[in-house]
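Trainee: Swiss-Prot documents Ser67 to Ala as a published mutagenesis change and attaches the note Reduced interaction with ABI1.
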Amino acid sequence: MMKRLSSSDSVGGLISLCPTTSTDEQSPRRYGGREFQSMLEGYEEEEEAIVEERGHVGLSEKKRRLSINQVKALEKNFELENKLEPERKVKLAQELGLQPRQVAVWFQNRRARWKTKQLEKDYGVLKTQYDSLRHNFDSLRRDNESLLQEISKLKTKLNGGGGEEEEEENNAAVTTESDISVKEEEVSLPEKITEAPSSPPQFLEHSDGLNYRSFTDLRDLLPLKAAASSFAAAAGSSDSSDSSALLNEESSSNVTVAAPVTVPGGNFFQFVKMEQTEDHEDFLSGEEACEFFSDEQPPSLHWYSTVDHWN
């Protein structure tokens, strides 16, 4: 009996304790409703975070599932063609034992890496070209600056010594022009004034009186007063001696030859042949002969203008 009572007492005690615990758990008012709800919400959020972490780990584990052989096969297919078509995607997935989505993602990532590598290569090539062009540009600019400095120096030299050179050139030009003008005058004077005749004028050797033609030729020889004056200034003494010698020879002989009469220019000589007979000794006196060959006055031969008198 005692055992039964003890057992009943223990069971009763347990029964009495159980509802109390259940009532404590079921009565949230004892700890406050708001605090309990906040605790529950925090617990749920922690569980969701743990699930998400486990999901990420599972994805990473799925990514790591590609073997080395699968990667090599995908690389070969990528080298053949980097674009993936749907039929090809399914075929590769079946051959490699992967999902089509995994194959598509791998190709997408591989294309991105390939583009970045290509951009890096292109950037390196362009950078080298830019550096070379920059170097060439700098060298050309330095050369240009040096050439400009040389040009400025040459300009200063030309401007500094240009006056003396111009003066020398002007003086040389003036001297050459003067020499040319003098030569032209020397050449033009003999051509305009006198020309050397091919043969002396023809005179009548045998005649009883003075030859009219000799006087006309003599008149033509001295047409200009200026020529006579210049001739007198140049050779006055020589002509006077020639005229005196001519008069002396006339008195000694019947046939006389006059001294050469020179005209300015030095290239023309005219000989006048005169013949005088005894009947005309008084016709030409000494004064008239001197006046005829005089250098101071031009000849005035008005007395032989009538043709009938001499004929």
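Yeah, the Cβs are placed from backbone N, Cα and C, and that goes for glycine too.
Although substitutions are noted, the structure shown does not include any of them.
Model, not experiment: these values are computed from the prediction.
Show me how these features fit into the shown structure, please.
Mentor: The secondary structure of Ser67 (mutagenesis position), as reduced to three states from DSSP, is coil rather than helix or strand. Remark: Ser67 (mutagenesis position) has no non-local neighbours by Cβ distance under 8 Å and separation of at least 6 in sequence.
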